Amino acid sequence: MGDKPIWEQIGSSFIQHYYQLFDNDRTQLGAIYIDASCLTWEGQQFQGKAAIVEKLSSLPFQKIQHSITAQDHQPTPDSCIISMVVGQLKADEDPIMGFHQMFLLKNINDAWVCTNDMFRLALHNFG
């Protein structure tokens, strides 16, 4: 991993940590958000750590597992990192579904936090 740019190392580590928390104990996700963080979940907007954790903790499944297909990371001009994830998830006994998620990471007091998070299931309407 040492030959990858630092933003890829940080982004990859964050992604691994995020989905491990999400799949095992969503209530712990508050540690990666701040009060100014924003989440867009399937088009619904949530602002602030408390609202985000409440939303993620109240999702209507008991068990979930994410499988990451690809992840891309870029540095931003203001020293943040933008990360995009494409993968699949399986919730309870539901069929496997694709998803896309984007994170904007910012270093605050020597810790990387998520200031912006956007999630969508990869569902398509052909009409």
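Every residue number used here counts from 1 along the chain in the order it is shown.
Cβ from N, Cα, C; glycine included.
Residues as originally present; substitutions not included.
Here's what Swiss-Prot has on this protein:
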{"type": "DOMAIN", "residues": "10-121", "note": "domain 'NTF2'"}
{"type": "MUTAGEN", "residues": "Tyr19 to Ala", "note": "Loss of interaction with GDP-bound RAN. Loss of GDP-bound RAN nuclear import"}
{"type": "MUTAGEN", "residues": "Glu42 to Asp", "note": "Loss of interaction with GDP-bound RAN. Loss of GDP-bound RAN nuclear import"}
{"type": "MUTAGEN", "residues": "Ile64 to Ala", "note": "No effect on homodimerization. Decreased interaction with GDP-bound RAN. Loss of interaction with nucleoporins and localization to the nuclear pore complex"}
{"type": "MUTAGEN", "residues": "Met84 to Glu", "note": "Decreased homodimerization"}
{"type": "MUTAGEN", "residues": "Met102 to Glu", "note": "Decreased homodimerization"}
{"type": "MUTAGEN", "residues": "Asp117 to Asn", "note": "Decreased interaction with GDP-bound RAN. No effect on interaction with nucleoporins. No effect on proteins nuclear import"}
{"type": "MUTAGEN", "residues": "Met118 to Glu", "note": "Loss of homodimerization. Decreased interaction with GDP-bound RAN. Decreased interaction with nucleoporins. Decreased localization to the nuclear pore complex"}
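Shown in sequence order, His66, Ile68 are the residues of the chain, 6+ apart in sequence, with a C-beta less than 8 angstroms from the C-beta of Tyr19 (mutagenesis position). Listed mutagenesis positions near Met102 (mutagenesis position): Met84, Asp117, Met118 (candidates Glu42, Met84, Asp117, Met118; Cα-Cα distance within 10 Å). A simple Cβ count within 10 Å picks out one of the mutagenesis positions Glu42, Asp117 as the most packed, and that one is Asp117.
Reduced to three states, the DSSP call for Met118 (mutagenesis position) is strand.
Rounded to a whole number, the C-alpha distance linking Met118 (mutagenesis position) with Glu42 (mutagenesis position) is 8 angstrom.
Of all the Cβ atoms in the protein chains shown, 16 others lie within 10 Å of the Cβ of Ile64 (mutagenesis position).
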